[in-house]
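A quick write-up on the structure given underneath.
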Amino acid sequence: MAEAFLQVLLENLTSFIGDKLVLIFGFEKECEKLSSVFSTIQAVLQDAQEKQLKDKAIENWLQKLNSAAYEVDDILGECKNEAIRFEQSRLGFYHPGIINFRHKIGRRMKEIMEKLDAISEERRKFHFLEKITERQAAAATRETGFVLTEPKVYGRDKEEDEIVKILINNVNVAEELPVFPIIGMGGLGKTTLAQMIFNDERVTKHFNPKIWVCVSDDFDEKRLIKTIIGNIERSSPHVEDLASFQKKLQELLNGKRYLLVLDDVWNDDLEKWAKLRAVLTVGARGASILATTRLEKVGSIMGTLQPYHLSNLSPHDSLLLFMQRAFGQQKEANPNLVAIGKEIVKKCGGVPLAAKTLGGLLRFKREESEWEHVRDNEIWSLPQDESSILPALRLSYHHLPLDLRQCFAYCAVFPKDTKMIKENLITLWMAHGFLLSKGNLELEDVGNEVWNELYLRSFFQEIEAKSGNTYFKIHDLIHDLATSLFSASASCGNIREINVKDYKHTVSIGFAAVVSSYSPSLLKKFVSLRVLNLSYSKLEQLPSSIGDLLHLRYLDLSCNNFRSLPERLCKLQNLQTLDVHNCYSLNCLPKQTSKLSSLRHLVVDGCPLTSTPPRIGLLTCLKTLGFFIVGSKKGYQLGELKNLNLCGSISITHLERVKNDTDAEANLSAKANLQSLSMSWDNDGPNRYESKEVKVLEALKPHPNLKYLEIIAFGGFRFPSWINHSVLEKVISVRIKSCKNCLCLPPFGELPCLENLELQNGSAEVEYVEEDDVHSRFSTRRSFPSLKKLRIWFFRSLKGLMKEEGEEKFPMLEEMAILYCPLFVFPTLSSVKKLEVHGNTNTRGLSSISNLSTLTSLRIGANYRATSLPEEMFTSLTNLEFLSFFDFKNLKDLPTSLTSLNALKRLQIESCDSLESFPEQGLEGLTSLTQLFVKYCKMLKCLPEGLQHLTALTNLGVSGCPEVEKRCDKEIGEDWHKIAHIPNLDIH
């Protein structure tokens, strides 16, 4: 860690010495001496870092060095702040304030020089070797791009097949809930194997639902049950007490052949496990639990089946994995390197994580000497813990370039199993000054490069892109490595980061302290803070003393109860990130927010702000501004955005306040890093003029890099001309809502990358999503070439997608939702698999559903007019597997063509108040049906004939159907003979 921080500090010193403002303070000679001393020490740091693992005295020496380096960094920061104040106030060199500051800093400079002289002298007794750690350039053959998927899994197909067969076949005869533990040391790939099993097609067909829970250290019954419920329902449960959670989970699992994966279990308390297991025993026969753990004791406590001990990879598979990471897609590898690689792989001991890590670090090295150094390095011989491969991983760390080392080690600040957000981590790296400047690159771009390098070297895993962010995790062993790297700075007195958390298993790491609760004295005690995280602290007020934390660069106040923030917060000249998202009572930011001259990220999502702070355009470093509320007064107008180089997403609201197109000059077309843009008008705003709004929206033309576009309540009579293939060439999602005056829709069909289109509450004049190409400047046979999801709401005159059908139109469309469009008629489409239809669709529209012959899922309902459904509706739906009718208030019977759906697996009928009967011939044709659910059909008289012949039917649910429920009484009911063979009955 130390040499990486010194590299940053030396750059800061060099920059400070070269700045003319150093003359104000007269510290040029002192800074040059500091730089010289640090440079001398830096030359031996690599050797010191390696030797500290065996020598406590060296570890203590590094602690002293870290402490001194932090102190120098503080002094430089204070000088920078004073220089800014000097420039702004235009004080003279001999102003008492300047003289006093020079005297105070001069005294501290003298003290730190004495400390460093002692540290430099002490280093001589250790006889360190000078080693220059060079930054390695990537080889020319390095693969470009970065794929968000786990690389190929080697050597686990046999294990996957064996366990899948055990889960599916052996447990069918089990009387008690089967629990199958996978046991193995850390890094063997237990989680990866469990993921393979979880996603195996045989498992998916056999179990429903499938639930995955990462248990980790915290085996809390309430937390686990809540997580399981959330995974099943895809939302957080609205109950709080344990008993309600238990009842809810049992309702969800009752009679279900579910699979529950409990990953990374550490709990060896039999009583805790018994309590959770008791709640889970309500499933159908065949329901199973798969658990992964490092500990034999956990397996013996939990398991009802013989544990599966995961073995090491074979030498062959280990070599394949190592070579894949080391050489990528390179077809021909240097045979000498391959020979050395085979020797390195032997050291990995068949542990996949070690092979991946070492292969990753050699990916960018092609000299034999570099590979031999890895093979022969003495760190291999260090003793290991019970389940640790830290020597191998520590070697990987020491081969990282300097600018990656402390960035990686910093990840130890997060608890194990934390799902981290890449973009947030980069801002924290920036706050601590870990990122070295590179030419004209923004610091965020440098951080992105660092993150990608660490990912390619296998330090990060489980990558997932969602909602504009990249989520990832760190393997437990990698986390152990990062934690071990803080041993040399654990006693450092200069705390740089405070996290207020009440997590039981969160601990202080090095310069990052964790406290259980906030108190005002906290701010007075730690004056050198770079990062302060007060999120979820239930705070209603922030003390004005926050303005005294002059070094603060990252302030997280999210999810608190603030109504306002103190104006003194605006004294934080170094603040880069201010996060107040989801402060639901915060209706204003400080008026002097524009004085936060270093601010780069202002995160305000979920705050009911009534206005944007005035003169926001003065924040020329600003990259993130979640939204902008247009005002009519100077300092609040749209022009404030003109000179901001914004990234990510922005929502611009109250555009009705823009007076004319000149005032609409926000220079959006130059904002190449803006990914998502939302623009909205207030429907109730006064003095709205259609022609003015057309000009305003024309002036808000975005950059061609835009990917997400939303337009809400636009009052113009036509959409802007920039909605075309040349400007929106990269857009993948468009949402248009409540633009009721627009007589036709833009030519969305020509957008080459458009995957998701949502149209809501449009003009009564619109009859087709896309008119003839005669209105378009761009003609193509492949209209909507990439569209996958289409959702249309409340277009009462909409007749269809296009006037003219064609095979080359909508070739990729998979999901459709047509909601409350009564005249809509479906064209012939060959790729649609999922359809949802709501509202009083007319008979022609219902019949046209048969044009979608590839449908596998259909939900249709909220129709209060139809008394019957057309026979031809189902005639060609031979692939349909899921069918749901709901809220048909006047539907009396179902079409006989329903019985032709021989691929149907699940049929749901709900809230059809007038439904009296099933088709006369029953449901005998539904030979694949496994699940039938009928709810709240109060007029239904009986279950269909032939139900007893449906041998695949395993689940029947009936509720809110009084006549049917009587006829299903066990043994005595008139319909009992129809359902007696069904294993899972839920009739109440």
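Our numbering is plain: 1 for the first residue shown, then up by one each step along the chain.
Every residue, even glycine, has its Cβ placed from backbone N, Cα and C.
Just so you know, the substitutions we noted aren't modelled in this structure.
Database features (Swiss-Prot):
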BINDING   Gly184, Met185, Gly186, Gly187, Leu188, Gly189, Lys190, Thr191  ATP binding site
DOMAIN    137-439  domain 'NB-ARC'
VARIANT   Leu45 to Val  In susceptible haplotype
VARIANT   Ser120 to Ala  In susceptible haplotype
VARIANT   Leu305 to Ser  In susceptible haplotype
Other same-chain residues whose Cβ falls within 8 Å of the Cβ centroid of Gly184, Met185, Gly186, Gly187, Leu188, Gly189, Lys190, Thr191, the recorded ATP site, in sequence order: Thr292, Arg294, Leu310, Val351, Pro352, Leu353
Pairwise Cα distance for Met185 (ATP binding site)/Ser120 (variant position) [Å, integer]: 43
Leu305 (variant position) and Gly187 (ATP binding site), distance between Cα atoms, whole Å: 23
Least surrounded among the recorded positions, given as Ser120, Thr191, when other CB atoms within 10 Å are counted: Ser120
Leu45 (variant position) versus Gly186 (ATP binding site) - Cα distance in angstrom: 31
Nearest of the recorded positions (Gly189, Lys190, Thr191, Leu305) to Leu45 (variant position), judged by Cα-Cα distance: Gly189
Nonlocal neighbours by CB distance (under 8 Å) for Gly189 (ATP binding site), same chain, sequence gap 6 or more: Val153, Arg156, Leu310, Leu313, Pro352, Leu353
For the domain 'NB-ARC' (137-439), mean pLDDT (0 to 100): 81
Shortest C-alpha distance to Ser120 (variant position) - which of the binding-site residues Gly184, Leu188, Lys190, Thr191: Leu188
